[in-house]
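See below for the structure under consideration.
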Amino acid sequence: MAPKRSSDLFSQVVNSGPGSFLARQLGVPQPETLRRYRAGEPPLTGSLLIGGAGRVVEPLRAALEKDYDLVGNNLGGRWADSFGGLVFDATGITEPAGLKGLHEFFTPVLRNLGRCGRVVVVGGTPEAAASTNERIAQRALEGFTRSLGKELRRGATTALVYLSPDAKPAATGLESTMRFLLSAKSAYVDGQVFSVGADDSTPPADWEKPLDGKVAIVTGAARGIGATIAEVFARDGAHVVAIDVESAAENLAETASKVGGTALWLDVTADDAVDKISEHLRDHHGGKADILVNNAGITRDKLLANMDDARWDAVLAVNLLAPLRLTEGLVGNGSIGEGGRVIGLSSIAGIAGNRGQTNYATTKAGMIGITQALAPGLAAKGITINAVAPGFIETQMTAAIPLATREVGRRLNSLLQGGQPVDVAEAIAYFASPASNAVTGNVIRVCGQAMIGA
């Protein structure tokens, strides 16, 4: 799916010829046009350097050598290459003094990181460290990657991946996460921390079609982010069951037709919602679905002192109670079983809060609660659950924000711009992949490393 053109007038102006010149003269930060996924294009625009002395250097090289231009590590050399990605394996750092390795690896090569480059640090889960000093050193990696993300320019991003120390030497569960981060699919994911468990993974037959043959339920699919999720899922090979309320029937039918899926008119807050979805699955898909995306959501903004019961209750019902009921119901009746994927839509408002949105922020923080509370029990059934928390995304809702507020909101992140619905959809598709079976309980922001929140 081709990326949509940005509706951000400021970015269009300062990236134009005359506008770019004027912006440089005035010292105005210039948002980079982010490189997003296009079928057939290489994952990175330059070579990939993998360094460090940890346990995943060689497994990563073996997993990625077919699709990436790998180069060797030469810490003392001068580089003529423009790197597309830099990966540092920090799993071998067991003492705080060993953090010097970060400086030694990155400092000589950072200036050679190309436009929209990727920086990924792989560490070990701090809570599972073998010693106090190792735990301290591994926890320190988060401050490094978040700070580096705020230093990089030209659309480059950082990420930290914590790998379970119980992962087998081949670390196959790490591959899907690394492929996502080292690609244009993660264009608006910056400064985030991913946790990968010990489970092994089997790569898909085709990394371009990782969802081939899967059945995906997407609520709130008539328009906006939900419709884009459906498009990305279909691109990746899934059959989409697109769900929305009957008042959105025309848009829902358009979405379903566009992606070759099926439309189901349904109020997710209805008492019989689980039964109707299960019936649809029995009639069309042998009673089973592989993926559930709890995307449906509404806003009813008001200062709490002025908020009536109707506004509070409606947001709670759609955004929090319905996702919990659907998840527990569809897992409980076997519609989603072993190998299943559940992904919830949280929001940066649920992390940082937002004035006038106590109801909305409560539900989006609650979505994080659903993810973290259900993850252990679902893992025992072979099901993963993760959440995506979008920041400022260019949608009809954000387009209605007053101009001055909208422009400020767009700039308050390391990438100096708003994201696109496809950025959210790509993160959800990564979580939905069968190869992401070692990834559960994560809450990942798609926010360009927003300055607010954690």
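Cβ from N, Cα, C; glycine included.
These come from Swiss-Prot:
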MUTAGEN   Arg146 to Ala  2.2-fold decrease in catalytic efficiency with NADH as substrate. 26-fold decrease in catalytic efficiency; when associated with A-445
BINDING   Arg223, Gly224, Ile225, Asp244, Asp267, Val268, Asn295, Ala296, Gly297, Tyr360, Lys364, Thr395  NAD(+) binding site
BINDING   Lys302, Leu303, Leu304, Ala305, Asn306, Asn354  substrate binding site
ACT_SITE  Tyr360  active site, proton acceptor
MUTAGEN   Arg445 to Ala  12-fold decrease in catalytic efficiency with NADH as substrate. 26-fold decrease in catalytic efficiency; when associated with A-146
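Features per Swiss-Prot, on structure.
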residue: Arg146; record: mutagenesis position; Cβ contacts under 8 Å, 6 or more apart: Thr158, Gly191, Gln449
residue: Arg223; record: NAD(+) binding site; Cβ contacts under 8 Å, 6 or more apart: Ala248, Asn251, Thr255, Gln396
residue: Asp267; record: NAD(+) binding site; Cβ contacts under 8 Å, 6 or more apart: Val245, Glu246, Ala273
residue: Gly297; record: NAD(+) binding site; Cβ contacts under 8 Å, 6 or more apart: Gly220, Val318, Asn319, Leu345, Thr363
residue: Lys302; record: substrate binding site; Cβ contacts under 8 Å, 6 or more apart: Asp308, Arg311, Gly356, Asn359
residue: Leu303; record: substrate binding site; Cβ contacts under 8 Å, 6 or more apart: Arg355, Gly356
residue: Leu304; record: substrate binding site; Cβ contacts under 8 Å, 6 or more apart: Thr358
residue: Asn354; record: substrate binding site; Cβ contacts under 8 Å, 6 or more apart: Tyr360, Ala361
residue: Lys364; record: NAD(+) binding site; Cβ contacts under 8 Å, 6 or more apart: Asn319, Leu345, Ser346, Ser347, Ala349, Gly350, Ile351, Ala389
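In three-state terms derived from DSSP, Arg223 (NAD(+) binding site) belongs to neither a helical nor a strand segment and is classed as coil.
Of Ala305, Asn306, Arg445, all annotated as recorded positions, the residue with the shortest Cα distance to Asn295 (NAD(+) binding site) is Arg445. For the pair formed by Ile225 (NAD(+) binding site) and Arg445 (mutagenesis position), distance between Cα atoms is given as 15 Å, rounded to the nearest Å. If you count neighbouring Cβ atoms within 10 Å for each of the binding-site residues Ile225, Ala305, the highest count belongs to Ile225.
Spacing of Arg445 (mutagenesis position) relative to Ala305 (substrate binding site) is 30 Å (Cα to Cα, whole number). A coil conformation is recorded for Lys302 (substrate binding site) in the three-state DSSP classification, outside any helix or strand. Less than 8 angstroms from the CB of Asn306 (substrate binding site) sits no same-chain residue that is six or more residues away. Secondary structure from DSSP puts Arg445 (mutagenesis position) in a beta strand. Neighbours of the substrate site: apart from Lys302, Leu303, Leu304, Ala305, Asn306, Asn354, residues of the same chain with C-beta atoms within 8 angstroms of the site's C-beta centroid are Asp301, Met307, Arg355, Gly356, Thr358.
Among the recorded positions Asn295, Tyr360, Arg445, the residue whose Cβ has the fewest other Cβ atoms within 10 Å is Tyr360. Residue annotation for substrate gives Lys302, Leu303, Leu304, Ala305, Asn306, Asn354. The furthest Cα pair among them is separated by 15 Å. Secondary structure at Arg146 (mutagenesis position), taken from DSSP and collapsed to helix, strand or coil, is helix. For the recorded site, the residue listed as 'active site, proton acceptor', the DSSP three-state label reads helix.
DSSP assigns Asn295 (NAD(+) binding site) to coil, not to a helix or a strand.
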